[in-house]
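Have a look at the structure that comes next, please.
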Amino acid sequence: MSTPSVHCLKPSPLHLPSGIPGSPGRQRRHTLPANEFRCLTPEDAAGVFEIEREAFISVSGNCPLNLDEVQHFLTLCPELSLGWFVEGRLVAFIIGSLWDEERLTQESLALHRPRGHSAHLHALAVHRSFRQQGKGSVLLWRYLHHVGAQPAVRRAVLMCEDALVPFYQRFGFHPAGPCAIVVGSLTFTEMHCSLRGHAALRRNSDR
């Protein structure tokens, strides 16, 4: 897939709905921007995996993606990723791929289907030093804004543990029932978000 213009995604003004922390402040004047949002590249894979491993293994004992899978998705579909960098340091990320079926399956964990219309969010993680600051919320809102602007993408899908269902509902996701994917003893709820509905939510937040 040709992606000549997505590797340097620039921050854009974004109105957040009530209850979600505000977007980062203005960039300070020095060499590295105080806050930068951009699509990730394979060169970012090691930093991504370091954050992911600490965030997920400490909670569930499993990583959604191993290092090879991170590199795989950042090579095939970098436009479906988004990283938040503070003074050049990666502090939070989302990695996704396209999926072409109504529901997630075991295959969806490792595949990118270029003709799909669903952005499958594989992982969202925040560096431990930057948690409890609302960064996950800001990044997810920006990500949905970003992928929703891509003509091929009609919805976002993910799987999460039951405790996280209310968090994702704040962004327009709705439970689609138990996910067919099981990881060890862990079970998940599958969540769907129409990006057309998300655009309407953005418009309402501007009022």
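Each Cβ is built from the backbone N, Cα and C atoms, and glycine gets one as well.
Quick paste from Swiss-Prot:
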type: MUTAGEN; residues: Thr31 to Ala; note: Loss of PKA-promoted YWHAZ-binding; when associated with G-205
type: DOMAIN; residues: 35-196; note: domain 'N-acetyltransferase'
type: MUTAGEN; residues: Val59 to Ala; note: No effect on enzymatic activity; when associated with A-57
type: MUTAGEN; residues: Pro64 to Ala, Gly or Trp; note: Drastic loss of enzymatic activity
type: MUTAGEN; residues: His122 to Gln; note: Decreases affinity for acetyl-coenzyme A and for substrate
type: BINDING; residues: Leu124, Ala125, Val126, Gln132, Gln133, Gly134, Lys135, Gly136, Ser137, Tyr168, Gln169, Arg170; note: acetyl-CoA binding site
type: BINDING; residues: Leu124, Met159; note: substrate binding site
type: MUTAGEN; residues: Cys160 to Ala; note: No effect on catalytic activity
type: MUTAGEN; residues: Glu161 to Ala; note: No effect
type: MUTAGEN; residues: Ser205 to Gly; note: Loss of PKA-promoted YWHAZ-binding; when associated with A-31
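On this model, are these features tucked inside or out on the surface, and what's nearby?
Long-range C-beta contacts of Pro64 (mutagenesis position), restricted to its own chain and to partners at least six residues apart, with a cutoff below 8 Å, comprise Glu52, Phe56, Leu109, His122, Ala123.
Its Cβ taken as reference, His122 (mutagenesis position) is surrounded by 21 other Cβ atoms within 10 Å in the chains shown. In the three-state DSSP scheme, His122 (mutagenesis position) falls into the strand class.
With a 10 A radius on its CB, Lys135 (acetyl-CoA binding site) counts 19 other CB atoms from all the protein chains.
Of all the Cβ atoms in the protein chains shown, 25 others lie within 10 Å of the Cβ of Met159 (substrate binding site). Secondary structure from DSSP puts Met159 (substrate binding site) in a beta strand.
The Cβ of Cys160 (mutagenesis position) lies under 8 Å from the Cβ of Phe167, Tyr168, Phe188, Thr189, Met191, each on the same chain and at least six residues away in sequence.
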Counting only other Cβ atoms and using a 10 Å cut-off, which of the binding-site residues Leu124, Val126 scores lowest?
Val126
